[in-house]
Amino acid sequence: MSGESGQPEAGPSHAGLDWPNPERNRAGVPGGVIRRAGSQGPRSWIQKVLEQIMDSPRQCVTPSEVVPVTVLAVQRYLLEDEPRDTVPKPPLYCYDVTISDGVYQEKCYLDPSLNSLVYQNILKVGIQMRISRVSCLYNEKRIGQGILCIDNVHCGETSDSISLETPFRNRAHQEKPERPLRGGKSHYLALWNNEDPYGDIWLTDKQPEEHNFSDTKIISLSHLEMTWTNRRNFPALLVRILHKSKLRYYGKPDKKMIEPYQTFLEVADSSGTVSVIMWNALCPEWYKSLRVGLVLLLQDYSVKKSYPFRIQPVPVDPQIKLISTMEICLNLRDPPTNIIIIPEKQVKPEWRLPKLNHRFTTRSELDDMPENCICDVIGLLVFVGRVQRSKKKENREDFWSYRWIHIADGTSEQPFIVELFSTSQPEIFENIYPMAYFVCTQLKVVRNDNQVPKLLYLTTTNESGVFITGHRGQPYTYDAKVKNFIQWIRTKSDSGEQKNMVIGGYYPYPPVPETFSKYSSSIKVESLLTAISEVRKEIEDLQYREQKRIAIQGIITAIKYIPHSSATESASASETLRNANRPSTSQAARVEIQERNGKRHQDDEPVNSQYFQTTSTNLSLSNKIRILQGPHANPVAVPQPGASVQTKGIKPGMPSIFNRRANINANLQGKARKTISDRWESQLWREKKFGLIDHLHYSRVYPESIPRKFMFEHRKFLSDQYNSQPAKYVPPEGRPPKLDDFKSARSLGHFEVTILGLNHEIAIDVAFLPMYCPEDIRTSQIDTLLTSMNYSCAYPQDTTGNDRLPGPRAVAGDIIKAATELDRVHIVGILDICNLGNNKVEVYLHKIYSPENTS
């Protein structure tokens, strides 16, 4: 897709031009006065634009030639207020965009009027774009650095061939550490959140060093608590790290802090535990080198009264005194703190430093754990959702990054469901995939037993940490529950487990309650209901991977079933490579389903009542379709593409509506098939659809919305698809497959649902993506559309024996029949909306409340 934008006629500032000299030796130079280039060597478009700006007195020009350039980096930073700003502005994040014309690279400043292209992930790395207006501005805090400003741009498609070998025209742009083009900040931020350390200012090479304690005076924490108010100089502290928080970025435009970071450490000695706050420039120097369990010697610190509203984490040992009256502060200066990591081999027993006590919980124990209880878990990742974002505060530019994961530990049929927020460990958060052994600490239990389905999941806290590699040698490996998990893993085979692994896609968790009144009391928003006339703005205001849940009122007037297309049911990438000369299993399954379902070619007319009666009759109560309802339901049973899917009660060879249709259409064999579809539309819709003032079309299902069967050999590609867009271009490994090459973990296809506003003036088309499984006696009866449109979990299991599921067409018939029963009924629809980037938005119907369950 492409995006086009451009607001200002001139750049943000105008100043005399004094560009660094871009010599034509493909090496770049550090500075000087620009010179006209000779005719030798390849001609650089960037060079020509700079020469054109030099000749323009307004310093804002339209290039004489507009050619595509490649985007190699999009980097974000906070720009402080200008001196003329008397009223502090909200955070204004700026973007530097590195482009290449094939001859040179150039780091450019993106005019803030174009920031929305980054917010929507339209301007991103790897694409070609055409810059149609540029200007010049200077960083007045640095000598002789003229900056090329992008004022108008047209974003194109992803480039097929990208080279990273072209040099920077200006050598200053490749100096380390990287610095933003404007302002006084020394570093870039992560592109999509403020919690992750990003860039080369974050050091990782701090090593333990032996220390001679003969001349070191050490004070205990309890003694320091009693005497700190009467001291000017504090003796050293010898402590062990028990908890480490994620980073907090507190930068604001009106604050002049160079590196405004903060992190908390909970440390302890034999006398107590206390909070340690690491400030500012110490965070980039030390944060990534410090880990839970290390022993530290702290010298030249400061002490202050503790912040009264901060809640300290639960102590790892309840016998240790919790010191909450003071805090230890570590700074680069005033005074300059000295931190030493003590090697574990030098730690003496007489120091009596506390050991780490993990609180590992098994999945079978989770059902009985109270809300807000803190625990650690270990298990096998069986589902890894896409990275999503939620806004921290309305009308702000700050977001949380999170993803949903499922962890199995062998103690229950149910997995742990974990809401995993970024823990300032991007090297792990962005590289998790199914089949990995996963440890997460300091998780909090979230539960609600008073709603249907019951709510039970875990969420990360400020002190949570994740581990995915390097488990050997970690203190938790000696825990009995960890050893039991390792024993369980040894009984599993990789090939047997892989077929049940799922990655990515739309994941509508947590489920909403069974009544609208409970839903109303469970959410915290200013306006409970969104007018259907406001839905378009709600959707357009979403930023990249931002997911929201809104409620609208309306009337369901039409529904249409869309089976899996050939694209979404194609063979997996590895099967395509291995079985190029023979039909794939999924292809065989498609043929079987098409034959069973009668190759319907003439489905534009509404489904008639005979179809509903036949479908309803053939679905016995004991094998009714059930939509999975939250964590207390059985794992989803997804029929394998090659397996026989048969409606109970229909014997092979028995005439059915499907077989009758197949016979009717047999003479059409060899002709192009239309997409099979079943639909219904109400008389009200026929009367109103041509007189609407607006009809919103948001029912398209994109490949990114489909959860996929995980293939270990393509883990890097699949992980990249469901991670956030990177800030810097990374070349793919070999020839990457396409997302549609991987099998869908859903077996039913989807529905297009039309909801007409209560005033009959505006309608919206949305998608509904159910997944079904055999009846679960632990969940309530699900016989109507009202209860089936709820949370569907991507956790597939094989069907065995007599547990075969009815075919997708039978399920679709049941759902469409339920829709007809809502004709002219006022409902409340819960919509999940998410911006997928690049002008793609998903709008999915999560649940509908009828008048019976709105009270």
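Positions of Cβ are set from backbone N, Cα and C atoms, glycine also.
This is the original sequence, none of the listed changes applied.
What Swiss-Prot annotates here:
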| type | residues | note |
| --- | --- | --- |
| MUTAGEN | ARG240 to Glu | Decreased binding to single-stranded DNA; when associated with E-248; 252-E--E-256; A-279; E-304; E-310 and A-327 |
| MUTAGEN | ARG248 to Glu | Decreased binding to single-stranded DNA; when associated with E-240; 252-E--E-256; A-279; E-304; E-310 and A-327 |
| MUTAGEN | TRP279 to Ala | Decreased binding to single-stranded DNA; when associated with E-240; E-248; 252-E--E-256; E-304; E-310 and A-327 |
| MUTAGEN | LYS304 to Glu | Decreased binding to single-stranded DNA; when associated with E-240; E-248; 252-E--E-256; A-279; E-310 and A-327 |
| MUTAGEN | ARG310 to Glu | Decreased binding to single-stranded DNA; when associated with E-240; E-248; 252-E--E-256; A-279; E-304 and A-327 |
| MUTAGEN | GLU327 to Ala | Decreased binding to single-stranded DNA; when associated with E-240; E-248; 252-E--E-256; A-279; E-304 and E-310 |
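Within 10 Å of the C-beta atom of GLU327 (mutagenesis position) sit 18 other C-beta atoms, taking all shown protein chains into account. In this structure the alpha carbons, written CA, of ARG240 (mutagenesis position) and ARG310 (mutagenesis position) are 21 Å apart.
In space, GLU327 is the closest of the mutagenesis positions ARG248, TRP279, ARG310, GLU327 to LYS304 (mutagenesis position), judged by Cα positions. Of all the mutagenesis positions listed (ARG240, ARG248), ARG248 has the fewest other CB atoms within 10 A of its CB. Annotated pair ARG248 (mutagenesis position) and TRP279 (mutagenesis position), C-alpha to C-alpha distance, rounded: 10 Å.
Within its own chain, ARG310 (mutagenesis position) has SER275 as residues 6 or more apart in sequence whose C-beta sits under 8 angstroms from its own. Cα-Cα distance from GLU327 (mutagenesis position) to TRP279 (mutagenesis position): 12 Å (rounded to the nearest whole number). In the three-state DSSP classification, ARG240 (mutagenesis position) falls within a strand. Look at ARG248 (mutagenesis position): DSSP puts it in a strand. Most other Cβ atoms within 10 A: among the mutagenesis positions TRP279, LYS304, that distinction falls to TRP279.
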